[in-house]
Amino acid sequence: MGQQVGRVGEAPGLQQPQPRGIRGSSAARPSGRRRDPAGRTADAGFNVFTQHDHFASCVEDGFEGDKTGGSSPEVLHRPFGCDAESQALNEAIRWSSKENLLGATESDPNLFVALYDFVASGDNTLSITKGEKLRVLGYNQNGEWSEVRSKNGQGWVPSNYITPVNSLEKHSWYHGPVSRSAAEYLLSSLINGSFLVRESESSPGQLSISLRYEGRVYHYRINTTTDSKVYVTAESRFSTLAELVHHHSTVADGLVTTLHYPAPKCNKPTVYGVSPIHDKWEMERTDITMKHKLGGGQYGEVYVGVWKKYSLTVAVKTFKEDTMEVEEFLKEAAVMKEIKHPNLVQLLGVCTLEPPFYIVTEYMPYGNLLDYLRECSREEVTAVVLLYMATQISSAMEYLEKKNFIHRDLAARNCLVGENHVVKVADFGLSRLMTGDTYTAHAGAKFPIKWTAPESLAYNTFSIKSDVWAFGVLLWEIATYGMSPYPGIDLSQVYDLLEKGYRMEQPEGCPPKVYELMRACWKWSPADRPSFAETHQAFETMFHDSSISEEVAEELGRTASSSSVVPYLPRLPLLPSKTRTLRKQGENKENLDGGLDAAESLASSSAPAGFIRSTQASSGSPALPRKQRDKSPSSLLEDAKETCFTRDRKGGFFSSFMKKRNAPTPPKRSSSFREMENQPHKKYELTGNFSPVASLQNADGFSVAPSQQEPNLVPAKCYGGSFAQRNLCADDDSGGGGGSGTAGGGWSGITGFFTPRLIKKTLGLRAGKPTASDDTSKPFPRSNSTSSMSSGLPEQDRMAMTLPRNCQRSKLQLERTVSTSSQPEENVDRANDMLPKKSEEGAAPARERPKAKLLPRGATALPLRAPDPAITESDSPGVGVAGVAAAPKGKERNGGTRLGVAGVPEDGEQLGWSSPAKAVAVLPTTHNHKVPVLISPTLKHTPADVQLIGTDSQGNKFKLLSEHQVTSSGDKDRPRRVKPKCAPPPPPVMRLLQHPSTCSDPEEEPTAPPAGQHTPETQEGGKKAAPGPVPSSGKPGRPVMPPPQVPLPTSSISPAKMANGTAGTKVALRKTKQAAEKISADKISKEALLECADLLSSAITEPVPNSQLVDTGHQLLDYCSGYVDSIPQTRNKFAFREAVSKLELSLQELQVSSTAAGVPGTNPVLNNLLSCVQEISDVVQR
């Protein structure tokens, strides 16, 4: 707020801001309502939102105003800046509302005024002083420099340092295009009477006054009459905006108070380029003084330096001579020369004449975003700040998208933080200018796997949509205050998890809308992901449509009202809510935009988590591995005794994570097994019916209710369960009933917020107890934990998944999957369709059944059930999966009901626990049998009533305990690890060609579980909903690029697929695999595989029956299954799996095709099949 000595007139009428220089994007401005958290010194002088908020102080010739800088989209944040509140207040006091009322109106369009001081540095530049009048003579080629004449001479000055003399930007109170929430942010730390005039973002050209009074910010629309008069109240109209501001600075006249102190603007804009000479970026090395080192990397180091010409602190990126070619180094510099955006780190110059090479950029004093998030104060960096940061990054990426650039390394570590939470995207070493739709990286290029899109990992191809994927991961980093993505998951497992449909869980406290955006960014098909323009608009909409502060206050207030865990939260003054009556607005109701400061609760500015939690049904991703977990959502429950662990929330969840506390000793499996067997009376039911007035059990994303059969049971508590649920991303719009629950109850729509510390503890279920004081029950054992991992798998502690045991014991968990809660994108409907039917009652029958003998390799364990004409033992040797016979999955033509794993009928409308076994038997497009990802532990020598044979991803056999075995001793019941053994060569293939099209109705003929399996009756079985229709085709919106799928042998073709042609295209159909058909890698050579591929290619080109082509194709699939693990390079392995997946899908289409085999030119199915075979051959020959 510089004091105005001279006065410059203003043209009549409302003056609109004139474009000047490079206009930035509005993306850098947040749109959330917030007030500065307590305890933080408000940097009142910094304006970090607006693009055209240059400090206006126009004085007559010979007079000089204060040297206070301004803010602009091209802000170069210096390590120093405006002082704190005192300086802003002192300068505000000196402001005179009459500063621009007098003086002649200038009609010369070339007459400009200086906004900032500028010191000449050679190259014919001219020194100017703020407030000095200048006449513009011309511009350089890119318009970033203006040639001007002043009383001191003629020369070049930066274009963004001057403005037309009649522009609104000369005024100290005019801030240009600023959103409503950004204005509130600017005024939040100021005093009563602080104000600014801004242009509306949503309605360009519409001006408003934002005025702070008594902790609130009021917004008044400035109206314009037909005769160009401006007014706030209809009784007081003025010719110019300056007159209006002057009037309301003396009398309120309808405003809540008078206009006293313009909000300050203190940062100078960035000077683009070294000089006005176009494309001159080479700097003199002697102009840079190197200071201390900031950090180092693979290619060089980064230092703090001073650009002596401008006395400007800069960042200097150096490169080692032997690590990077000069051309590659210049490519990065060339990319940075072309980008100019307030949220992109600006290139200032380069030194490339001799090594070591320098890239000189603006300096961001707070370092990279990742470290900043990990070390910041949660009281300062609140949910609003996090959302603001994400908005800025989306704005920068939208700019790159429009410029047709790809970044290729977007992550929190490559974003830098400046004053007042300004974030800028940096590190353009991998960025490229796109000349087509995609960019293919050279062989051997390295990429950050956890941030790289699947198509980029598989094919080395990049597009702006692969940056969108990385942006979704970056959002997850922001929401978790800098946690590492996919915590506890090894790099080699990430791609395999993604192809199974796994996506990271919803961070604790993350609003559903933000998580929906993350999931949209993680769509498998690039075409299905949103553009950065859409993501940026989505963030802006979030700010405008709702108050984040109010959501934080509402969510945390609800939790605090029911919990005694959060008494430490600081008692901040409560701000008035929107519903409170506005003061002094009776005579100005038509112009008041509305009360804008959201009411904040005592906890709103100190939320330990990044974003707020939702009380509505939201999508959660699977439970995470044990290596990294966060606090349990149930830590806020009143009954602290029943939680598996406690923790101090005072430091925020991430600080607790960094302490690396040791997890408690997990419960013994034997006792847990006995507990579940000996206490069959315990029932569990979790419902997903959420409402804004959720009960205490709902506070963490799910509710727990006792079984209807036993109403006296207290609600069970679940520490880790987001089970069958509905994903909220765009591709799940057609999904079945997710979080809203179903008529049948049961495991329906569980969401819950899983964090690394939560799952670091034992994942399990607390059973309902007849009395609340009975605390003797123990958590369920981790069914797939590291203690029973196969010794042959690396990173055991990171790869194992902690899964709750199935309390119904109606299914066998035969395979390690990502989580019980992970639902593949393409199969959400099917995941919601699965629920175990009512099972046999009592535990005694399980003890009375004779033990089943260990089955030989290649055989399958069939469930003990009544003979079914639809499924006979002779028909099904190839149908079983790892020892469980899976009946045809798909509704048949005659309306038969689908049978689930272990012969348990499934209801089409009910939601069920998507157990690992079910994932094997039902979800074909999301599981890769050849990928060693989180697979079930190897068990040996178990005294189970029945021993079933399972297979891991390598085709190795292992034995499984029955679900409810009778335990006689502790140690004997504990599963033991055995080293996997290679499977023998496959036996002759048996095919099922005919099969009846119906199967028994589960309501009329309940099926029995496998021998030795105890299946107590549960509420889920008793509350079956009516069967619903099964879709006859793939789910709408199925990704263009299906997840890579390792082939399945011909014997695994379900008879339902042959009986029903349309069923062949179902996404949710599961082709099961006979374990013994795995061909070991040492028996498949490259030559044999290529020979088999040539054989299939030859068969395709000849008129042969479809059945013969299918046989040959499945033979090739078997060869591929055995060969995939011998591919040395990871990227080639990814591409190979993708090609094999396409081949498998092509064979399925051929199998159900009614068209007779012909030549590839006439049959599109054959064309597709031939291209798949060729792609496999190409990958193998690389």
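Positions of Cβ are set from backbone N, Cα and C atoms, glycine also.
Over the domain 'SH3' (107-167) the predicted model carries a mean pLDDT of 84. Marked as domain 'SH3' by Swiss-Prot: 107-167.
DSSP labels the residues of the domain 'SH2' (173-263) in these numbers: 18 helix, 32 strand, 41 coil. Residues annotated as domain 'SH2' in Swiss-Prot, with sequence analysis given as evidence: 173-263.
Quoted from Swiss-Prot for the published mutagenesis Tyr272 to Phe: Minimal reduction in ability to autophosphorylate.
The domain 'Protein kinase' annotation in Swiss-Prot covers 288-539.
For Lys317 (mutagenesis position), the count of additional Cβ atoms within 10 Å of its Cβ stands at 24 [all protein chains shown]. What Swiss-Prot records for 294-302, Lys317, 362-368 is ATP binding site.
Under its mutagenesis annotations, Swiss-Prot gives Lys317 to Met the following note: Loss of kinase activity. In the three-state DSSP scheme, Lys317 (mutagenesis position) is classed as strand.
Recorded in Swiss-Prot as a mutagenesis result, Tyr439 to Phe carries the remark: Partial reduction in ability to autophosphorylate.
Here the residue is the original one, while Swiss-Prot reports the published mutagenesis Tyr568 to Phe with the comment No reduction in ability to autophosphorylate.
Under the heading of mutagenesis, Swiss-Prot lists Tyr684 to Phe and annotates it as follows: Minimal reduction in ability to autophosphorylate.
Annotation: Gly300 carries the greatest number of neighbouring Cβ atoms among the binding-site residues Gly300, Gly367 [cut-off 10 Å, Cβ to Cβ]. Between the candidate binding-site residues, Leu294, Met364, the densest Cβ environment within 10 Å is the one around Met364. Here Lys317 (mutagenesis position) is positioned 14 angstrom away from Gly367 (ATP binding site), judged by their C-alpha atoms. Each residue contributes its Cα atom, and for Gly300 (ATP binding site) and Lys317 (mutagenesis position) these two points are 7 Å apart. Lys317 (mutagenesis position) is 10 Å away from Leu294 (ATP binding site) when you measure Cα to Cα. For the domain 'SH3' (107-167), DSSP puts the residue distribution at 3 helix, 29 strand, 29 coil.
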